[in-house]
Amino acid sequence: MAAAAQLSLTQLSSGNPVYEKYYRQVEAGNTGRVLALDAAAFLKKSGLPDLILGKIWDLADTDGKGVLSKQEFFVALRLVACAQNGLEVSLSSLSLAVPPPRFHDSSSPLLTSGPSVAELPWAVKSEDKAKYDAIFDSLSPVDGFLSGDKVKPVLLNSKLPVEILGRVWELSDIDHDGKLDRDEFAVAMFLVYCALEKEPVPMSLPPALVPPSKRKTWVVSPAEKAKYDEIFLKTDKDMDGYVSGLEVRETFLKTGLPSALLAHIWSLCDTKGCGKLSKDQFALAFHLINQKLIKGIDPPHSLTPEMIPPSDRSSLQKNITGSSPVADFSAIKELDTLNNEIVDLQREKNNVEQDLKEKEDTVKQRTSEVQDLQDEVQRESINLQKLQAQKQQVQELLGELDEQKAQLEEQLQEVRKKCAEEAQLISSLKAEITSQESQISSYEEELLKAREELSRLQQETAQLEESVESGKAQLEPLQQHLQESQQEISSMQMRLEMKDLETDNNQSNWSSSPQSVLVNGATDYCSLSTSSSETANFNEHAEGQNNLESEPTHQESSVRSSPEIAPSDVTDESEAVTVAGNEKVTPRFDDDKHSKEEDPFNVESSSLTDAVADTNLDFFQSDPFVGSDPFKDDPFGKIDPFGGDPFKGSDPFASDCFFKQTSTDPFTTSSTDPFSASSNSSNTSVETWKHNDPFAPGGTVVAAASDSATDPFASVFGNESFGDGFADFSTLSKVNNEDAFNPTISSSTSSVTIAKPMLEETASKSEDVPPALPPKVGTPTRPCPPPPGKRPINKLDSSDPLKLNDPFQPFPGNDSPKEKDPDMFCDPFTSSTTTNKEADPSNFANFSAYPSEEDMIEWAKRESEREEEQRLARLNQQEQEDLELAIALSKSEISEA
């Protein structure tokens, strides 16, 4: 501050009366000092960030008094001008030549709206930017961006409140895309470090913090801007930062454009309508003029967003609608002279009134200190409340995290338990797989053996079929030979019969005896006829057998062992009929294989001891089949043609897994058929069926089976999960003991047995069927509470303050609720909607004795209004005292002069 103290007011202001004007606007009451609140409000109009303004205040107010003198205020203005022109904010910059500062002030057109955004240097220094870039790269950005999840831990490490961190994120995310690039991350870290240094975070991002890459481009290029700035400095002769229409008239007319077009360009560039153009507006006007002259592009009817000067973009909505006259700088100089004289007089007067001023200064200082302390206490109390709220939030968050930790531990235990179970299951499955693999290998070996056995049996079958075919081939000529022999025998027998008839006829002619005898024996004609009929029957039977054997469906039958009949040696008629009596006429078969067997065609003549009595012999007086059965010696009845089955000893497919059968048949092992409709069962089974009707009304008790062997499915489903309790109706109530539709009752007792369960079922329905549930009654809706203004205030019934209406007393006035209130334990879901006693609703949760929310709001409003009135009264009193003091001082000065 020593360097600043050496500079005079003229050196600080560079002879520009604007500094004096700014001072007079802020300094009120001719006290010679600028209060901190007034100076802060005025300096914020410069558009600089709060961080830079705070630094400027610290450099100006070196003593930390909280007030600025005139010289200190000029130093602050000079530093503001340095910051607006991109110079370093330090005391060494006071000696540099800079234009006067510019402030946002709608009362004067001479004050610009602040520096150009494009001209402002970035507040983030290069060394800080390098440090922030290193942090940015350590977070592993994706495509040059960091998401909120990656930036959040870095911001939380600063230990700043969540509200401030949220504001930092909103300010740094300039693109509002939910991600931060390298420049945006640098802005965020810059704001975080500023907040850690107890500097306030702005509500909106200052222009100086906007990265150059995020600043909108202007249609006027930097080269054009530099050229137009030189023209502007030559035109702005009063150095107030603006050019009027008179100053630029000649310059614009030299372009050769029509006056109407120049007027349109002037109206477009004069965005504030103050009749003057700033440096940026002047550059835009010349840009539009050159576009028309060089490219022939007419100016637009209104400015596009990229045409708006950067200095006017922030204050575009605050356009100035009126113009004000140019300030009279000569009058300002005279006022400055008078002010210097007054200062000299005040210095002389200070020697006389030094004690009084020191006391007043002490009082004011103490007052300001007290006020500062009060403000500090208020701020600290607010911070304490915020910290307490944050502490509560952290505690709640910690509790939630503890709960989540407990839940996760439980889930972890469950998962570990499940993993152990799964591991055990896997081990058991592996063991089962190993056993199954061993079984499969054994089954494969058995299958190979079975296939070998099958191939062997197939070969044996083929051999047997070949032997059968060869036997058939041998049988066919034998059968044919047999037929021929039978035909010859039948023809021979016919010839013998005819011969006998002729002989009988001849004998009847000459015989006179009553009992004539055949010439060659005692065999009569009936025996011959019998033998002939037997021969005919045998021929028919042989033909039928030959026809059956010739069919292809009976090729597998075994070879029949038939007697081979050789052609008999038939003697002539003289040899066939012999003279000796009672001899048998026997056809002979000369086959070696059947020589010892009985001849099926041997006809034994009946022993007729008596001769024919009469010549008129009746051959049908006696039954020729009484003595013997002609078919008792059937050669084809003793041998089974299918007895030689080659596969009856073993099943060639027994080892195949697809033809295996269980060792026990579930439908044959049971002793009784449970589905048999026969009525030969005992009365106990009938009664059991009658008592075990699962479909009777109300359900019946299904008695357990007395004998487990009667279950036809026990061998199949005995070990299954549903084998014991599948379709088990044993849990039903015991109501009906008889089944009216029992199919096992015999017809003789069905009427009595069916009539009885029907009567018993009717009785059981009326006695044991459970009653139906009562209909559900909806819960009565809760009555709406009375409005706050109409709440009844209950008076105390008792003088005892402890015996108030307890809203949570469940049994008012009863000592033993169990005895005196029988409805206490009643069913709350019964259909009855009326109760013996109705509870008083006013006794439940009665908070009418306390003030309502509306009353509290009204009280808060009254208190805030009262405090505001007191504050305004104090301010008015202070202003009145200052005014009286100023009047007294001016009167004393006038009287002395």
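Using the three backbone atoms N, Cα and C, a Cβ is placed for every residue, glycine included.
Now, the feature entries from Swiss-Prot:
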{"type": "DOMAIN", "residues": "48-83", "note": "domain 'EF-hand 1'"}
{"type": "DOMAIN", "residues": "160-195", "note": "domain 'EF-hand 2'"}
{"type": "DOMAIN", "residues": "224-314", "note": "domain 'EH 3'"}
{"type": "MUTAGEN", "residues": "Tyr850 to Phe", "note": "Inefficient EGFR internalization"}
{"type": "DOMAIN", "residues": "852-871", "note": "domain 'UIM 1'"}
{"type": "MUTAGEN", "residues": "Glu863 to Ala", "note": "Loss of interaction with UBQLN1; when associated with A-864 and A-865"}
{"type": "MUTAGEN", "residues": "Ser864 to Ala", "note": "Loss of interaction with UBQLN1; when associated with A-863 and A-865"}
{"type": "MUTAGEN", "residues": "Glu865 to Ala", "note": "Loss of interaction with UBQLN1; when associated with A-863 and A-864"}
{"type": "MUTAGEN", "residues": "Leu883 to Ala", "note": "Loss of ubiquitination and interaction with UBQLN1; when associated with A-885"}
{"type": "MUTAGEN", "residues": "Leu885 to Ala", "note": "Loss of ubiquitination and interaction with UBQLN1; when associated with A-883"}
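Locations of recorded Swiss-Prot features on the structure.
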residue : record               : Cβ within 10 Å
Glu863  : mutagenesis position : 10
Ser864  : mutagenesis position : 10
Glu865  : mutagenesis position : 10
Leu883  : mutagenesis position : 11
Leu885  : mutagenesis position : 13
Just the number: how many Å between the Cα atoms of Leu885 (mutagenesis position) and Glu865 (mutagenesis position)?
30
Looking only at the domain 'UIM 1' (852-871), what is the mean pLDDT?
90
Return only the integer: C-alpha distance in Å from Glu865 (mutagenesis position) to Leu883 (mutagenesis position).
27
Cα-Cα distance linking Leu883 (mutagenesis position) and Glu863 (mutagenesis position), given in Å to the nearest integer:
30
On the DSSP side of things, how many residues of the domain 'EF-hand 1' (48-83) fall into helix, strand and coil, could you say?
25 helix, 3 strand, 8 coil
Based on DSSP, tally up the residues of the domain 'EH 3' (224-314) by helix, strand and coil.
53 helix, 4 strand, 34 coil
DSSP state at Leu883 (mutagenesis position), helix/strand/coil:
helix
